[in-house]
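K.L.:
I have a structure I would like to understand better, so I am pasting it below and will then ask my questions one at a time.
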Amino acid sequence: MNTDQQPYQGQTDYTQGPGNGQSQEQDYDQYGQPLYPSQADGYYDPNVAAGTEADMYGQQPPNESYDQDYTNGEYYGQPPNMAAQDGENFSDFSSYGPPGTPGYDSYGGQYTASQMSYGEPNSSGTSTPIYGNYDPNAIAMALPNEPYPAWTADSQSPVSIEQIEDIFIDLTNRLGFQRDSMRNMFDHFMVLLDSRSSRMSPDQALLSLHADYIGGDTANYKKWYFAAQLDMDDEIGFRNMSLGKLSRKARKAKKKNKKAMEEANPEDTEETLNKIEGDNSLEAADFRWKAKMNQLSPLERVRHIALYLLCWGEANQVRFTAECLCFIYKCALDYLDSPLCQQRQEPMPEGDFLNRVITPIYHFIRNQVYEIVDGRFVKRERDHNKIVGYDDLNQLFWYPEGIAKIVLEDGTKLIELPLEERYLRLGDVVWDDVFFKTYKETRTWLHLVTNFNRIWVMHISIFWMYFAYNSPTFYTHNYQQLVDNQPLAAYKWASCALGGTVASLIQIVATLCEWSFVPRKWAGAQHLSRRFWFLCIIFGINLGPIIFVFAYDKDTVYSTAAHVVAAVMFFVAVATIIFFSIMPLGGLFTSYMKKSTRRYVASQTFTAAFAPLHGLDRWMSYLVWVTVFAAKYSESYYFLVLSLRDPIRILSTTAMRCTGEYWWGAVLCKVQPKIVLGLVIATDFILFFLDTYLWYIIVNTIFSVGKSFYLGISILTPWRNIFTRLPKRIYSKILATTDMEIKYKPKVLISQVWNAIIISMYREHLLAIDHVQKLLYHQVPSEIEGKRTLRAPTFFVSQDDNNFETEFFPRDSEAERRISFFAQSLSTPIPEPLPVDNMPTFTVLTPHYAERILLSLREIIREDDQFSRVTLLEYLKQLHPVEWECFVKDTKILAEETAAYEGNENEAEKEDALKSQIDDLPFYCIGFKSAAPEYTLRTRIWASLRSQTLYRTISGFMNYSRAIKLLYRVENPEIVQMFGGNAEGLERELEKMARRKFKFLVSMQRLAKFKPHELENAEFLLRAYPDLQIAYLDEEPPLTEGEEPRIYSALIDGHCEILDNGRRRPKFRVQLSGNPILGDGKSDNQNHALIFYRGEYIQLIDANQDNYLEECLKIRSVLAEFEELNVEQVNPYAPGLRYEEQTTNHPVAIVGAREYIFSENSGVLGDVAAGKEQTFGTLFARTLSQIGGKLHYGHPDFINATFMTTRGGVSKAQKGLHLNEDIYAGMNAMLRGGRIKHCEYYQCGKGRDLGFGTILNFTTKIGAGMGEQMLSREYYYLGTQLPVDRFLTFYYAHPGFHLNNLFIQLSLQMFMLTLVNLSSLAHESIMCIYDRNKPKTDVLVPIGCYNFQPAVDWVRRYTLSIFIVFWIAFVPIVVQELIERGLWKATQRFFCHLLSLSPMFEVFAGQIYSSALLSDLAIGGARYISTGRGFATSRIPFSILYSRFAGSAIYMGARSMLMLLFGTVAHWQAPLLWFWASLSSLIFAPFVFNPHQFAWEDFFLDYRDYIRWLSRGNNQYHRNSWIGYVRMSRARITGFKRKLVGDESEKAAGDASRAHRTNLIMAEIIPCAIYAAGCFIAFTFINAQTGVKTTDDDRVNSVLRIIICTLAPIAVNLGVLFFCMGMSCCSGPLFGMCCKKTGSVMAGIAHGVAVIVHIAFFIVMWVLESFNFVRMLIGVVTCIQCQRLIFHCMTALMLTREFKNDHANTAFWTGKWYGKGMGYMAWTQPSRELTAKVIELSEFAADFVLGHVILICQLPLIIIPKIDKFHSIMLFWLKPSRQIRPPIYSLKQTRLRKRMVKKYCSLYFLVLAIFAGCIIGPAVASAKIHKHIGDSLDGVVHNLFQPINTTNNDTGSQMSTYQSHYYTHTPSLKTWSTIK
């Protein structure tokens, strides 16, 4: 050992003379900490320099004897074990310490243990800790003698703890790390060593740690070292290498070296090293590396890991960039090993590493996203493709070419410096000139072409083949229906063979897009030219011969040559499609994915190191996708494409006989069937994508069910006996009984575990005392005299009688669910647990921002807001009646005991029963009678444990601590015997073990800025759970004026001393480079706290989850899933391992777990959200994890901490882009070779949103986040490199779900367009008498009719498809419920959903998903939306619901509904009823799911609010107004101006950057134009007088009608606005002096006129159409679409940016432009505002009419008696007896409400009457008018009015060309000629 230590001691110049040690013996322990705080002037904090005044932690200047230069060795130079005073051995590094050290408690020498052991009267067996009731002096807490026993207890440990400390201190001095960071990382490292060495020898523990962090095959550092070819840099230097291609000479040498490598004997290291001298291949480099690593001494290994941890611990944002950190570490290591460092005498100043190395990179990262304006950070208006993000920065270090780009200020390249000098010059690097984009996240749909190219090939090519085969009329010469003549065979083959050309074209486009996304200057960019030319050749091969076939001869000539060529080309096309479907784009025709070359090894290592599937998993993956596509292709062909065959044949060959349009005659109307056919095919094409997803869901569900039976999870598994065998299973699966001596009876051990579970449920008030008695094991006298025996509860046996529900639990209770799942889960295969002593240490990490910690009394017993009808406590009592009953009984017992203790029992006896009932009222009402804090606190806790609070999460996950103590005690009975009756000593021992193995870390970034009540709650948490660790951000003012404040990451727990200012003194306080919150918040919050995690694994938990004792007992098995517990004692650096063998090593990175959504059964929406989460998190995760498609979804996944933290952390953090931050960590793990598993037997609780709005906020966040994911490089790597089966799994499990929603909405819109055109076609045509069973060559009657019936029947097919696609979404929920809870529960839940209209909600949610995705990909602006945590009992005002959902769903629903109305009236079909239901959902869902929407009074008060919402905000700013909503909607497109004037209205504005014009044209204008064109064509056709005998003079001018009705309202509005603007400018300021409402009056006039004008032109259209309702409808629809198009163009192309304040709007109406803070823009703004107001007036009219229509449609419901009660039952699933009472108002309030209701009720019915009049009036008039209105007009306006009473039947004898023989005999055909 000494030889190893020698060089190290040479480096440290720490004298260990006796004088230095003796001088401190009295007052200080061996590490220089004051032993008796009374003797020390203050606790030494390295952050406070001597002489500076005490900082906010209230420190005195450090003691004189302390303030010595640490290089003299007086700080830690004492010999070990010197501090004998306390018999304790503490280090200032450890988390424990004597009083006065940061790891100690503030309560002096004793503190109350956070959890007491089970079994004692005060024991805590529950998630609710016990407060009070015991004397804190009773338990004297002797702190553990050794904080890291597994390492220090073993005499074999290769390095002593003192030597490790010396290493950390030495590194800190030499490289300038912070003192607190060093202490933190030392503790971190020791906990890691302790955790490992508890299950292996210390030597192996250190070796395996070094292998994981630095040198092993799975270590990221080693992978990077070889990927970036740093072995070459170390050998010959990058500056001496020509980076890039190998020369011919080098290639020859490479072959020779490879041969030498194969011949070498790996056992003889020396000989092999000599042989491979000069060989730069990966195998040789790997051999050299292993040999080098194998020779390291333990001290050097410690030094390597310590240096990495110290770098990582202070890297703050750089932790997200794993390889950048590796580079910094490499530079530091080179410097450390060099003589330059050894010879340096004075230490580096503290903080040098942070300030010199990390902060410049931090500033670069921050400046990419933010700029400083007036001293505050403002987000730059850059989209992702202009921001050099974390990934771009990181990828610079992947390739030597990138590292070569690093330049210093003086222009020198870093690689030109010697290795040892690089670290010292890192501060001089000009990072701004170094980093660049390595992947452009351009906001475009083209990413989908590249990333998912194989999906398009599989669908578009096959659809082409199916379609071409079934459309013979397109390539048949002179097709005649009566003959049904067939095309040439060659043409049939050739047109199908074009599918191969389509596939090649897709690949070419994908490659071109890739060219634009991956900048060529990045060394990792693939060389695409070769692939591009190859693709062009394949394209030519596929297309050339087909051109030959079609051009070779006329379509009347049969040619054998053409036939043969066409047939061969068909098979070539099939081969092309199969090849392109299977081959990833990344591997096409290039060496990019080949392992043989070192050129792209970095991209393979970091973006394509997928863990392969093996054995059954691989075959299962293949089977899933073969089944899906076999089913899909056959079903699509027979159901979708064959049904098109007849419509294609008819529509493609029919020409219409119509008069046409005044301006262009019959050009358009003749081809109407072909236009309809195009629309039908387009709609069917979208459906072709949809049904793949449908089959994926079905097959996935089937496989998942199969697996659940196989695992024995299902309740339907016949052999289950889950309760009878439960005790045996607890013994075999929960307890680690293998190493245990047999002398203890299993029953004794099982009983302790079982009783603890039952008692914990009793303490959580889930079980009443009588239930508990039946469920516990009891001690009863034995038959043997004097002995006692255990009696098992009858529960285990009587389960089979099926009467257990009533006897043992409350029916359908939480206790029943938990015990059932526990029993069920133990019947599945579970990894064997290790003894507690040997289990690894792990941490639970929870980020917290502003979520509720603990509910306040006010929140519980006061109504939420004016719209709520119930207090939270009332609602919770209704949801959990049994638990409330138990709680009240418990409280009463407590109150009686307290009363008895105070001596009042005599009075109690005298009270009669009635009085006691009255006395109990307060208990049952609010849970307490006395307002003493201990009673109110109990009620607060009871409510908090049933809401989504942080307290619930912490109390739930602190059960790990209880579980560990319980298991340790049960499995080690000798410990209990050893302590005898000393309960305190036993508890201390158990505490020690729990603290060693489990940590709970909450990242409360805002703690330092908490309000008093939040601080009080946080302090309450720390007192209840002293072992809870809280990391927070601490801020200090800057040292010099004008600089940024200093920000620290600090850590406290419940043992930290409380200072005078009420705050706690932190254990660790590490300075950061600046504010760490640069992204969307959550990932940065996790990252800053990550340095405080301990152990080998982290469980990531959100602040609204829960856990249970019985689940925590399984923790050892869950951790065993990482496959690292039974490590064989192998040397990872053994020289025999070949490079090829090690590439197969893929560690488990993430273990996912199930979630139980505890908000289910609290109403329909909560239950839908819960069902969705269950199927996604359980049913699908089960199959996905097996076939390698599961990613990481945040909670409640366990992660392999070393694997993830060395690869960029637990989430990604670029603002906007990484919106769903968790999933990126999963993709990152998958790309870098980690495996992701799913654990079936363990589940946590999770809260979900319960309100309509909050659920859809979450939906919006997920949808927008998916839009951002589509742009991300992870999708690019996965999509272009995964093997086909894994790619399909990934696609359909993640983006496919969202694109499927998008396709559903797209197909719905396409269908509406098709329906409008098809209905107008059917409306105007005389249909044939159609019989599908007759041959198609029969003569159609009447002669000259149009046989459109098959096309009309297609609507039925389409409806059925959409219907199935929709209902299939419910299959997984039902199946999941079926297998987990049985048939009855599944049926019950399904019918509850149906009766509660949950399908309506599903349709709406699907629209929100697709709308969020669409708008994100077009406009951007995705932001983090915090999801709701409360209960949805408030009635939300109509105006808020309307403004929230109008843009995303209601407008689209209303437009489609008008089109559907036209379709229904023009040509009625029963299947259209389904669309009426769907579209009603889009319009009415927000109001149907609004609590108390139909309460009479509330409805009309809400109407009042709506009217006021429409009219306010024009005189002065109002937070909630129509104009505000319109401006915000518009700003998403136009963006905001930067100029601020400090007005209140600016606060609400937020950030919105201007959308890219190209995107707006693609996403807003073009679809709008297509829609307008589609409606316009249908409108002109329905007016084209089909079949009417006319002359050219009779052509109608329907186009002019559209022009008039579209533009006239806009022109009138413009006139009104000019008038108002003139009025306001001239007289507004004058009026303003006396009238306060000038603006409102002006706006009111303009808005009123706009509404009247739009309604008037609706009637005008009716008149122009000669009062024909059908034609008027399509006319109005067309006008609306045309106006939309005009307004979109105006907004996108004419409007400048919006002001953040509201001044321009108010100035327009009041005329006060001056003094509004607009500066010179006051001159240009009026014209901009005028343009905006033109659009606004039409929008106002639309919102006024649409809002009223929605309100009027609710009238039939409002007038139903007791509707509110039925509606509440539907929403909340509360029985009528448990209904929420109506609110109670004072008399004055009641009178006021009644008056308002009368007033607005009258207004409502008045508007209703006017609307009715507008419809009834023209309808009545139409019956009175018989002659053509426009007869008297001539010229252009001659046929402005549609002629009436014309006959359009020109069939049979009415035909103009009728001859008796025509169409009654078969015409003769041309004869064929044949060429040989």
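Every residue gets a Cβ built from N, Cα and C, even glycine.
Small disclaimer: the values here were computed from a predicted structure and weren't measured.
The mutagenesis experiment Glu146 to Val is recorded by Swiss-Prot, whose note states: In 1132; temperature-sensitive mutant; no gross alteration in beta-glucan content of cells; when associated with N-329; N-335 and DEL-GSC2. For the published mutagenesis Ile713 to Leu, Swiss-Prot gives the following note: In 1163; temperature-sensitive mutant; no gross alteration in beta-glucan content of cells; when associated with V-722 and DEL-GSC2. Looking at Swiss-Prot, the entry for mutagenesis of Ile853 to Thr says: In 1114; temperature-sensitive mutant; lower beta-glucan content of cells; when associated with G-932; D-934; Y-1020; N-1047 and DEL-GSC2. Leu855 to Arg appears in Swiss-Prot as a published mutagenesis result, with the remark: In A6; temperature-sensitive mutant; lower beta-glucan content of cells; when associated with DEL-GSC2. The mutagenesis experiment Leu872 to Phe is recorded by Swiss-Prot, whose note states: In 1144; temperature-sensitive mutant; lower beta-glucan content of cells; when associated with K-907; S-982 and DEL-GSC2. Under its mutagenesis annotations, Swiss-Prot gives Glu907 to Lys the following note: In 1144; temperature-sensitive mutant; lower beta-glucan content of cells; when associated with F-872; S-982 and DEL-GSC2. Under its mutagenesis entries, Swiss-Prot includes Phe1258 to Tyr with the note: In 1125; temperature-sensitive mutant; lower beta-glucan content of cells and partially K1 killer toxin-resistant; when associated with D-1520 and DEL-GSC2.
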K.L.:
Give me the long-range Cβ neighbours of Leu855 (mutagenesis position): same chain, 6+ apart, Cβ under 8 Å, in sequence order.
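P.N.:
Listed in sequence order: Leu872, Arg940, Ala943, Ser944, Ser947, Thr949.
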K.L.:
Using all protein chains in view, find how many other C-beta atoms are within 10 Å of the C-beta of Ile713 (mutagenesis position).
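P.N.:
So the number of other Cβ atoms within 10 Å of Ile713 (mutagenesis position) is 24.
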K.L.:
Tell me the Cβ contacts of Ile853 (mutagenesis position) under 8 Å, same chain only and six or more apart in sequence, or just say none.
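P.N.:
Thr949, Leu950, Tyr951, Glu1014, Asn1017, Ala1018, Leu1021 - these are the non-local Cβ neighbours of Ile853 (mutagenesis position), listed in sequence order.
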K.L.:
To the nearest whole angstrom, what is the C-alpha distance linking Glu146 (mutagenesis position) and Phe1258 (mutagenesis position)?
P.N.:
47
K.L.:
To the nearest whole angstrom, state the Cα distance for the pair Ile713 (mutagenesis position) and Phe1258 (mutagenesis position).
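P.N.:
Answer for this pair: 30 Å between alpha carbons.
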K.L.:
Please report the number of other Cβ atoms within 10 Å of the Cβ of Glu146 (mutagenesis position).
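P.N.:
Around Glu146 (mutagenesis position), other Cβ atoms within 10 Å: 17.
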K.L.:
By a simple count, how many Cβ atoms lie within 10 Å of the Cβ of Leu872 (mutagenesis position), its own Cβ left out?
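P.N.:
Total other Cβ atoms inside 10 Å, all chains included: 21.
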K.L.:
Under DSSP, is Leu872 (mutagenesis position) helix, strand or coil?
P.N.:
helix
K.L.:
Within 10 Å of the Cβ of Phe1258 (mutagenesis position), how many other Cβ atoms are there?
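P.N.:
By my count, 19.
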K.L.:
On the three-state reduction of DSSP, what should I expect for Phe1258 (mutagenesis position)?
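P.N.:
SS state of Phe1258 (mutagenesis position) = helix.
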